[in-house]
Amino acid sequence: MARVTLVLRYAARSDRGLVRANNEDSVYAGARLLALADGMGGHAAGEVASQLVIAALAHLDDDEPGGDLLAKLDAAVRAGNSAIAAQVEMEPDLEGMGTTLTAILFAGNRLGLVHIGDSRGYLLRDGELTQITKDDTFVQTLVDEGRITPEEAHSHPQRSLIMRALTGHEVEPTLTMREARAGDRYLLCSDGLSDPVSDETILEALQIPEVAESAHRLIELALRGGGPDNVTVVVADVVDYDYGQTQPILAGAVSGDDDQLTLPNTAAGRASAISQRKEIVKRVPPQADTFSRPRWSGRRLAFVVALVTVLMTAGLLIGRAIIRSNYYVADYAGSVSIMRGIQGSLLGMSLHQPYLMGCLSPRNELSQISYGQSGGPLDCHLMKLEDLRPPERAQVRAGLPAGTLDDAIGQLRELAANSLLPPCPAPRATSPPGRPAPPTTSETTEPNVTSSPASPSPTTSAPAPTGTTPAIPTSASPAAPASPPTPWPVTSSPTMAALPPPPPQPGIDCRAAA
């Protein structure tokens, strides 16, 4: 019986979405390697982190990986994490950037899987869809503890709070080995797909036979769901052909291209189209026959101008109402704040403004104060970005998912309850200047024989001579002081005090007390 050769047939797609200004996802799909990274950190930092990690894994896509697949994946992930740390050291402004990672290294009938963060891996086998990764998120811990159901987690306001990611700091990814079978279909996706699209709908799209059409359909579904985030997918089939694909596919931030699908006819799609549209002015040469131009009557022209004015005014009022009813948690001037509006700007004007700021009492109780109050005297400590742990700090810097004011207040309370660094200890008391602390010793000393009354010296017991010459004591001389008496051997055990540990650093392993 001939040996069956298993190969991959794959497709990858990435889209910026309808809300984000740039694409921070990066994806690589090749004959041996499928890898997807969802960057975070705001501005260009997320793009940098995801590109560095994908670049560190790309060399695994060789002709025959063989050997220990998990060891190779682990080494490549650590190299990518070290690259992030080195980049932050060169550019301190990138501190807080990070990325998720879900990757598969394929070798015949087996594959290695590495995962960290909230990007996901799915397996479609025999018509059944199974999630093969576990989200490293705060909401997933609530599900594990039985506090909420998986259905409630799907719409939980804190679903984007990541507990583990590649940020340049030491972290252990999840590594597993799996068996590959002919007919299996694997899906890697960012949370831009799994958040707005249900598993049932994902299953329907994955049942499309062609991998490219299936990937295209998944992106389309995410955009129709509002496209709140970058969305990236890899769809790969395990097939028993003699030859599979060999040309790798790059998409997202790592490709340098802005892959955008035709925007859906939804409110979010139309809003995104308005922000992206660029006017192209074409020069039209003058026509020779100017008399053939239709002439509009003054009444019709006035009607058109009035109609356009009404529509523009209505659009502005509706847009203003939508913006003013939207709230999200983000960094503002170094403080964790609730912002009103949406991220970004239009024609040079900011579309958001600070609304409330978190304030911590000495007993660590959270209250919200208006932005106008933050400039005056306070009986609480403003909740600073540096008070948060690094993963949550990166999330807030990028901006948490928007919603109602109650949603944003809930996010703020969740951060105060679960994401703060421990308070810095009070400074140690020091000795006053000029009074050094005495050394700590333990001694056993025998007295000198000259000081013992039980053994008087013969010279001191003789009577003093009489005469004009004054007696000179044998124990002292005015010209030269007597040397100190020689003691018996002394046993000394000095106790060396241990050096105190280095003090915690605010913003790194502790926060300033309220």
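In case you wondered, yes, glycine gets a Cβ from its N, Cα and C as well.
Although substitutions are noted, the structure shown does not include any of them.
Under its mutagenesis annotations, Swiss-Prot gives T5 to A the following note: No change in activity. The number of other Cβ atoms within 10 Å of the Cβ belonging to T5 (mutagenesis position), over all protein chains shown, comes to 14.
According to Swiss-Prot, the feature domain 'PPM-type phosphatase' maps to 9-238, an assignment based on sequence analysis.
The C-beta environment of R20 (mutagenesis position), restricted to residues of the same chain at least 6 apart in sequence and closer than 8 Å, consists of D229, N230. The mutagenesis experiment R20 to G is recorded by Swiss-Prot, whose note states: 60% loss of phosphatase activity.
Taken residue by residue with DSSP, D38 (mutagenesis position) is part of a strand. Around D38 (mutagenesis position), a 10 Å sphere centred on its CB holds 31 further CB atoms from the protein chains shown. Quoted from Swiss-Prot, the note on the mutagenesis of D38 to G is: 90% loss of phosphatase activity.
Positions annotated as Mn(2+) 1 binding site by Swiss-Prot, on the basis of experimental evidence: D38, G39.
Taken from Swiss-Prot, the feature Mn(2+) 2 binding site applies to D38, D191, D229, supported by experimental evidence.
Record note (Swiss-Prot) on the mutagenesis of D118 to N: Decreases affinity for Mn3 by 4-fold, no effect on hydrolysis of p-nitrophenyl phosphate. D118 (mutagenesis position) falls within neither a helix nor a strand when secondary structure is assigned with DSSP, and so counts as coil. Annotation for D118 (mutagenesis position): spatial neighbours D38, T100, D135, D136, T137, S160, I162, D191, criterion Cβ-Cβ under 8 Å with sequence separation of six or more.
Taken from Swiss-Prot, the feature Mn(2+) 3 binding site covers D118, S160, D191, and the record attributes it to experimental evidence. Every protein chain considered, the tally of other Cβ atoms within 10 Å of the Cβ of S160 (mutagenesis position) stands at 21.
In Swiss-Prot, a published mutagenesis experiment is listed as T141 to E, annotated No change in activity. When secondary structure is read from DSSP and collapsed to three states, T141 (mutagenesis position) falls in the helix class. Cβ environment of T141 (mutagenesis position): M163 lie under 8 Å away, each six or more residues apart in the same chain.
As a published mutagenesis entry, S160 to A appears in Swiss-Prot alongside the note: No change in affinity for Mn3, no effect on hydrolysis of p-nitrophenyl phosphate. According to its DSSP assignment, S160 (mutagenesis position) is coil.
Taken residue by residue with DSSP, D229 (mutagenesis position) is part of neither helix nor strand, so it is coil. Here Swiss-Prot notes a mutagenesis experiment, D229 to G, with the remark: 90% loss of phosphatase activity.
Spatially close to G39 (Mn(2+) 1 binding site) yet at least six residues away along the chain are E24, D25, S26, A45, G46, E47, V48, A49, S50, Q51, M97, G98, T99, A253, judged by Cβ distances under 8 angstroms. Same-chain residues that are not part of D118, S160, D191 yet have a Cβ within 8 Å of the Cβ center of the Mn(2+) 3 site turn out to be D38, T100, G117, S119, D135, T137, R159, I162, S190, S194, D195, D229. Taking the centre of the Cβ atoms of D38, D191, D229 as the Mn(2+) 2 site, the nearby residues of that chain (Cβ within 8 Å, site residues left out) are D25, T100, D118, S119, S160, S190, G192, L193, S194, D195, N230, V231, T232.
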